[in-house]
Amino acid sequence: MAIILGIDPGSRVTGYGVIRQVGRQLSYLGSGCIRTKVDDLPSRLKLIYAGVTEIITQFQPDYFAIEQVFMAKNADSALKLGQARGVAIVAAVNQELPVFEYAARQVKQTVVGIGSAEKSQVQHMVRTLLKLPANPQADAADALAIAITHCHVSQNAMQMSESRLNLARGRLR
């Protein structure tokens, strides 16, 4: 069993999603958004750090998964996003959580099957995969999708390791 915290970083809205993985079964534990309504960036970063720390304390995740920075057309926006990611990662590292990063295209490909999927498609698939009664908020759905991606990637890595071990022992032909 593992609890995974997914984070969709943003300087104004940071989505989070928490799921439990038992074997191949995924279950929803919680999700939402950390909203920073103050104007100055240092105060927003402080709120993101405090919010992520509180979520970690509440859910006690085993793994922390976050979306990688994409190349934005606006350099200022990309820098602010990078800083928001940074404080979220520091919150995880301060709690000694292993951090995993996933590209947005990889997350969409894993959850929807199309790397260029729309937000509404991600929301629908997250709802379906986690058997939720309604679509989660867009940023929370993205965070849940990041957590789901971590489960799939780590499960595939474990299966590959087991196959290599069996091959080394001469069990696969």
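In case you wondered, yes, glycine gets a Cβ from its N, Cα and C as well.
Those substitutions? Not in this structure, it's all original residues.
What Swiss-Prot says about this one:
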- Asp8, Asp139: Mg(2+) 1 binding site (BINDING)
- Glu67: Mg(2+) 2 binding site (BINDING)
- Glu67: active site (ACT_SITE)
- Arg105 to His: Loss of DNA repair activity (MUTAGEN)
- Gly115 to Asn: Inhibits endonuclease activity, forms RuvA-RuvC-DNA complex (MUTAGEN)
- Gly115 to Asp: Inhibits endonuclease activity, loss of some RuvA-RuvC-DNA complexes (MUTAGEN)
- Ala117 to Thr: Inhibits endonuclease activity, forms RuvA-RuvC-DNA complex (MUTAGEN)
- Lys119 to Arg: Loss of DNA repair activity (MUTAGEN)
- Asp139: active site (ACT_SITE)
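Taking the C-alpha positions, the distance from the residue listed as 'Mg(2+) 2 binding site' to Asp8 (Mg(2+) 1 binding site) comes to 6 Å.
The subset of recorded positions (Asp8, Arg105, Asp139) lying with their Cα within 10 Å of the Cα of Lys119 (mutagenesis position) consists of Asp139, given in sequence order. DSSP assigns Asp8 (Mg(2+) 1 binding site) to a strand in the three-state reduction. Among the recorded positions Asp8, Arg105, Asp139, the residue whose Cα lies closest in space to that of Ala117 (mutagenesis position) is Arg105.
Arg105 (mutagenesis position) carries a helical DSSP state (H, G or I).
Taking the C-alpha atom of Arg105 (mutagenesis position) as reference, the shortest distance to any of the recorded positions Asp8, Gly115, Asp139 belongs to Gly115.
Annotated pair Asp139 (Mg(2+) 1 binding site) and Gly115 (mutagenesis position), C-alpha to C-alpha distance, rounded: 17 Å.
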